Amino acid sequence: MKKRKTVKKRYVIALVIVIAGLITLWRILNAPVPTYQTLIVRPGDLQQSVLATGKLDALRKVDVGAQVSGQLKTLSVAIGDKVKKDQLLGVIDPEQAENQIKEVEATLMELRAQRQQAEAELKLARVTYSRQQRLAQTKAVSQQDLDTAATEMAVKQAQIGTIDAQIKRNQASLDTAKTNLDYTRIVAPMAGEVTQITTLQGQTVIAAQQAPNILTLADMSAMLVKAQVSEADVIHLKPGQKAWFTVLGDPLTRYEGQIKDVLPTPEKVNDAIFYYARFEVPNPNGLLRLDMTAQVHIQLTDVKNVLTIPLSALGDPVGDNRYKVKLLRNGETREREVTIGARNDTDVEIVKGLEAGDEVVIGEAKPGAAQ
């Protein structure tokens, strides 16, 4: 009886083991097969760019000021007017400059008359001195009279020299007065558009220490872009790199140029440091305007016809620019070591390790998993 119970117990244990094995086998056979997100490796182009926000300004902008003091009698332009080089923009009351010219001219006339008188007196002094010399030979006059005549002649000669110096000084004053009269006419130093008027007609300007600004001219045929670049990106920039931008009102049109320079002085914005990279673009149609916001792209690298894969396909690093990559072949995955080159925010160049047509794993998902 005891032996039967032992045999029965063994059968039960064996049955449990078999059932457990069958359940395990069923689970293995019915386990969901992993599915992979893959990409076929193909040649393509890879660009690496720095993104920045910029502002537009005119390439050439000039503050037109007054070089003489006085009331702005007329202002012939308004904001937005287009002007030509040497076009009359305004006039400062010329009365003071005209009166100064008249005053200096009158002084010059007086000095020239004095010079004529001094020349006549010098001529008389020379005649007197010659006569005194002849009389002195006959002892008809004393040596003192002869010396007096010589002194008188020298004094008259010196008077002419003094008058000549005064004439030169006043001639210079006359030239300055005429120049000041010319300065009362404010003309455009270049062709451009009036973008700002600082002094209104009727206001008085004082040019005692520095030229007061009347208006601002901008040449809008070419624009200067100032791109605000972070300190992390600025180390990659250098003159000559390609740059392009779009504006908010026309995101489909690209305006292209080359980096001109990177200003050395940074700007601090909310504890972040930024530098300004500048480049020029033509504006023949006048569509670009002052202070427009530009979405700037500065191209760091541009490689053509190279093998690229997404950054998400890179596995663990195994050395300098070397990574593991999973390949899918005949439903099975294999790891392969690759060497990378240029990269951007989404893709990377494969220098070695893959061929066109290889299928790389970029992700893995199981059926029923949330996508």
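Along the chain as shown, residues are numbered 1 onward.
Note that Cβ sites are derived from N, Cα and C of the backbone, with glycine treated the same way.
Nope, none of those substitutions made it into this model, it's the original residues.
One entry in Swiss-Prot concerns the mutagenesis experiment G353 to C. Its note says: 4-fold increase in susceptibility to macrolides. Does not stimulate MacB ATPase activity. Within the same chain, residues at least six positions away from G353 (mutagenesis position) with a Cβ under 8 Å of its Cβ are V325, R336, E337, V338, T339.
DSSP assigns G353 (mutagenesis position) to coil in the three-state reduction, outside any helix or strand. G353 to S appears in Swiss-Prot as a published mutagenesis result, with the remark: 2-fold increase in susceptibility to macrolides.
One entry in Swiss-Prot concerns the mutagenesis experiment G353 to A. Its note says: 2-fold increase in susceptibility to macrolides. Does not affect oligomerization and ability to interact with MacB and TolC, but changes the structure of the MP region. Does not stimulate MacB ATPase activity.
Under its mutagenesis annotations, Swiss-Prot gives G357 to A the following note: 2-fold increase in susceptibility to macrolides. Does not stimulate MacB ATPase activity. Within 10 Å of the C-beta atom of G357 (mutagenesis position) sit 8 other C-beta atoms, taking all shown protein chains into account.
Experimental mutagenesis at this site is recorded by Swiss-Prot as G357 to C or S, annotated: Does not affect susceptibility to macrolides.
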